[in-house]
Amino acid sequence: MKFIIFCAIVMAVSVSGFIVDVDTEDKWRNAFDHMLMEEFEEKMDQIEHGLLMLSEQYKELEKTKSKELKEQILRELTIAENYLRGALKFMQQEAKRTDLNMFERYNFETAVSTIEILVKDLAELAKKVKAVKSDD
């Protein structure tokens, strides 16, 4: 008997999700924003990991003074910085939207500040790499 009641409750809850009508455009936009922020967080993790790896390569560059390593690090820094500058413009534009609630606005503003910090860190590392005198 308890099992039948439990099944009825589960079925009622699952069906009630289909009965409640939500504006489909708003639902899509929130789903898009959620997916966008998940992708953004994943890419920022990758860039932060890449920045850590480039910092380690910079330490190696200080020891070896290799011209090839210096050029490789500068290329990777340039690519990451350009990617972040494009993402910064997009996130600033999204943060200006008027349909955002307080939580969504906070997410976009946090994304903007995160990107600005990473761009600054990449630029500082690029200055350090350029300052290293290579042997060649």
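Just so you know, glycine gets a Cβ as well, placed from its N, Cα and C.
Feature annotations, reproduced from Swiss-Prot:
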MUTAGEN   Glu25 to Ala  Decreaced IgE-binding by some of the 24 patients tested
MUTAGEN   Asp26 to Ala  Decreaced IgE-binding by some of the 24 patients tested
MUTAGEN   Lys27 to Ala  Decreased IgE-binding by more than half of the 24 patients tested. Identified as a major epitope
MUTAGEN   His34 to Ala  Decreaced IgE-binding by some of the 24 patients tested
MUTAGEN   Lys43 to Ala  Decreased IgE-binding by more than half of the 24 patients tested. Identified as a major epitope
MUTAGEN   Lys59 to Ala  Decreased IgE-binding by more than half of the 24 patients tested. Identified as a major epitope
Filtered by Cβ under 8 Å and at least 6 apart in sequence, the residues in the chain of His34 (mutagenesis position) near it are none
Least Cβ-packed of the mutagenesis positions Lys43, Lys59 (other Cβ atoms within 10 Å) is Lys59
Lys59 (mutagenesis position) to Lys43 (mutagenesis position), Cα to Cα, whole Å, comes out at 24
